[in-house]
Amino acid sequence: MPGKPKHLGVPNGRMVLAVSDGELTSTAGSQAQGEGRGSSLSIHSLPSGPSSPFSTEEQPVASWAQSFERLLQDPRGLAYFTEFLKKEFSAENVTFWKACERFQQIPASDTKQLAQEAHNIYHEFLSSQALSPVNIDRQAWLSEEVLAQPRPDMFRAQQLQIFNLMKFDSYARFVKSPLYQECLLAEAEGRPLREPGSSHLGSPDTARKKPKLKPGKSLPLGVEELGQLPLAEGPCGRPLRKSFRREMTGGAMNSALRRESQGSLNSSASLDLGFLAFVSSKSESHRKSLGSGESESESRPGKYCCVYLPDGTASLALARPGLTIRDMLAGICEKRGLSLPDIKVYLVGNEQKALVLDQDCTVLADQEVRLENRITFQLELVGLERVVRISAKPTKRLQEALQPILAKHGLSLDQVVLHRPGEKQPMDLENPVSSVASQTLVLDTPPDAKMSEARSISPCRSQGCLPRTQTKDSHLPPSSSSLLVEDASSSTGNRQTCDIEGLVELLNRVQSSGAHDQRGLLRKEDLVLPEFLQLPSQRPGSREAPP
């Protein structure tokens, strides 16, 4: 019956996973109403919530999945959560949260200690030269001037953002991680939890020894092959099968996952839904692999790439095999409102050459990359009847962006006029490139100044020899090349008519001289028979024999 735990004949100390999905859902729903989203920041004011089917004293690990606030109240749970964040390279979030907790406990009258702790927190987590910077948005940035008048709640907004980031992002992955599943299984079997950071669960002294059997005897039904612990007992007193225990474990975990998915995800912090969906699918495949006894390769955590965005913030991207760098960054750029074609990707420390986005993203595992935004606009060259695409850094001015195209055509800034289509007023070349992003500009020249390519067209182009032009355009970016090809086809009427007769004569001449060898052309006039092959009458200096 919903609302009461199913005892199943399990002893009091082992009733960790014997709970139905409906109980977890109802408990989570009532708890969600009692706990405000991100409203309780201090660990001393975290709500206790309604009664839980898990006793926090006897089953503390199972209670960690109830809520993020309950996890923070347990020192052991907070230590395991910190260890999990270290593996994800984001331990600075929980470290910053704990530092803010200690800072709020300082009395407001103790201005000296407040100033010292505020200085330490700011320069370690919030300044532009911080050793462990946290990921907060621009609205929560603080200047160093606020340290002159410290208050116990001066970091409340920043702590709230990090709290929401951990609650709706990191905590969701923690309850699905193999680390939490190990702790949950150890508690279900009665084994002591290992210390966070060690490699084995339980100590060798406290672990039970394998039962010794007499000759001819076998282990009873339900006891694991390694003989560490007997399994939970069923209603008839017989131990439950290992597969049934796994089903109970999976059921409790699925209940916790469903409860987490029912919560609100409208957080002010960054939350990559596509990334969470992938983590959920990885957790599901890991659970299935445990149930079927397959390899443990699915449970291995993937490697991440640290991505520094143009606005100064950072994000973690999972480097999955089989995905390109373009696919890995597509979700981050879409979430931040960035156009991926206008982004250049550089390795931190090697910013001379941009990375190719079509290679496998596993090359960036455990690496740091920096994204630089590029401003693109189209420039219509009136003298050439051509449209080119220009990409430049946002910090550049218009005259700096136009310098390469002007140098290519042999022009200077004094000989051109830049304006928008339909306007005659020239634009100020000192304006930044960001002011003309995604626009089309017109580059006009006075009548006395002509572009070099418009004045001196190569004979090959005037005769319509397209292979050389295509070879030149093939080195340009695809967008530029396509634009150039379109302009070339649109200006066909300005070209000179090809000499068809001369072209036919040239083709005939090429066909007639098609047979070559190393000695030259093989023509009939050039064929000379060797002397030993000639007839006696054809040999030079030969006389006819008398009749």
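Quick reminder: no glycine exception, Cβ is built from N, Cα and C everywhere.
Listed in Swiss-Prot:
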- 67-184: domain 'RGS' (DOMAIN)
- 303-374: domain 'RBD 1' (DOMAIN)
- 376-446: domain 'RBD 2' (DOMAIN)
- 500-522: domain 'GoLoco' (DOMAIN)
- Ser261 to Ala: Does not affect subcellular location; when associated with A-497 (MUTAGEN)
- Arg336 to Leu: Reduces interaction with RABGEF1 and RAP2A. Strongly reduces interaction with RAP2A; when associated with L-409 (MUTAGEN)
- His409 to Leu: Does not reduce interaction with RAP2A. Strongly reduces interaction with RAP2A; when associated with L-336 (MUTAGEN)
- Thr497 to Ala: Does not affect subcellular location; when associated with A-261 (MUTAGEN)
- Gln518 to Ala: Inhibits GDI activity. Does not inhibit interaction with GNAI1 in the centrosomes, does not affect subcellular location and does not promote gene transcription activation. Inhibits interaction with GNAI1 in the centrosomes; when associated with A-92-93-A (MUTAGEN)
- Arg519 to Phe: Reduces interaction with GNAI1 and GNAI2. Inhibits strongly the down-regulation of G(i)-dependent signaling; when associated with A-92-93-A (MUTAGEN)
Over the span of the domain 'RBD 1' (303-374), count residues by DSSP class, listing helix, strand and coil in order. 19 helix, 24 strand, 29 coil
Whole-number Å distance separating the Cα atoms of Arg336 (mutagenesis position) and His409 (mutagenesis position) is 38
Can you count the other CB atoms that lie within 10 A of the CB of Arg336 (mutagenesis position)? 15
Over the domain 'GoLoco' (500-522), what is the model's average pLDDT? 64
The domain 'RGS' (67-184) - residue tally per DSSP class, helix then strand then coil: 83 helix, 0 strand, 35 coil
Mind checking how the domain 'RBD 2' (376-446) divides into helix, strand and coil residues in DSSP? 18 helix, 23 strand, 30 coil
